[in-house]
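Undergrad: The feature active site, nucleophile is assigned by Swiss-Prot to Ser181. The active site, charge relay system annotation in Swiss-Prot covers Asp269, His298. Annotated substrate binding site per Swiss-Prot: Tyr91, in sequence order. The note that Swiss-Prot attaches to the published mutagenesis Ser181 to Ala is: Loss of activity.
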Amino acid sequence: MQLFDLPLDQLQTYKPEKTAPKDFSEFWKLSLEELAKVQAEPDLQPVDYPADGVKVYRLTYKSFGNARITGWYAVPDKEGPHPAIVKYHGYNASYDGEIHEMVNWALHGYATFGMLVRGQQSSEDTSISPHGHALGWMTKGILDKDTYYYRGVYLDAVRALEVISSFDEVDETRIGVTGGSQGGGLTIAAAALSDIPKAAVADYPYLSNFERAIDVALEQPYLEINSFFRRNGSPETEVQAMKTLSYFDIMNLADRVKVPVLMSIGLIDKVTPPSTVFAAYNHLETKKELKVYRYFGHEYIPAFQTEKLAFFKQHLKG
């Protein structure tokens, strides 16, 4: 195995100090209050999809900054209420064709919404970047916590849960969240910022332990941050940017999660280095389990899909 991060025995105890600023909790309290001022106004448009036993819709709702967020919603074609899953996709990694993932979950009995992250697909992005940014979204608005791109994204993830839980066909007491990479980070963030989810599954979560990530990640998108620092050589700029990131580090949000969590990581993951995933995992203070795949990188891990199905069956159907 090509080892580029810490050995497994060190990873298991890797728990860096949290970097949350003093006003961390207040920031998120006020952010959620801002979100609450926006009426969701969900809109469902039927979609003709070639599968029996499921109904499919294009779901759109209003979120933070009045952005119109959209995605695919698939529901079992039988009487509810049904358990539900909200799924978040990876960084710039969603295509309209991924509708089949939501259909697959619906065929397993879950009303499922796949949120399309603002700006990365067909969801509207109303955030601004007054100081410019590197290619991609990682540094958009990075010099101010109030304008940072992921403030809107995290709140969009929360709003998705609020919308789904309001539907008559959904059992609001049996809703789970899941996603991989960026989607894994959003899974932890949503479970930390909302009391709606009852279970969370995060595949190799991104957006964690930024201070280490920019030193050890070998592939994008963490490296967008490094690129921004190269172009903006001021030490003050780096200090301010890292302070902003601390508000969005899922390592700092982890202890707010109160529901069971299942997580995965491959030990040769060059995108979300294992240490950054363990950093978030080791700060969780809830019932948790981390599946380690020694010979996998940042990729689809077949065995974990079965683990995920079993986990949601236990916590949302059991």
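Each residue, glycine too, has its Cβ placed from N, Cα and C.
How buried are these features, and what lies next to them?
TA: In the three-state DSSP scheme, Ser181 (mutagenesis position) falls into the coil class.
Within its own chain, Asp269 (active site, charge relay system) has Tyr204, Val277, Phe296, Gly297, His298 as residues 6 or more apart in sequence whose C-beta sits under 8 angstroms from its own.
The Cβ of His298 (active site, charge relay system) has 20 neighbouring Cβ atoms from other residues within 10 Å, across all protein chains displayed.
The secondary structure of Tyr91 (substrate binding site), as reduced to three states from DSSP, is coil rather than helix or strand. Sequence-distant contacts (6 or more apart, same chain, Cβ under 8 Å) of Tyr91 (substrate binding site) comprise Gln120, Trp137, Ser181, Gln182, Tyr206, Pro221.
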Undergrad: Please work out the number of neighbouring Cβ atoms within 10 Å of the Cβ of Ser181 (mutagenesis position), leaving out its own Cβ.
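TA: Result for Ser181 (mutagenesis position): 23 other Cβ atoms within 10 Å.
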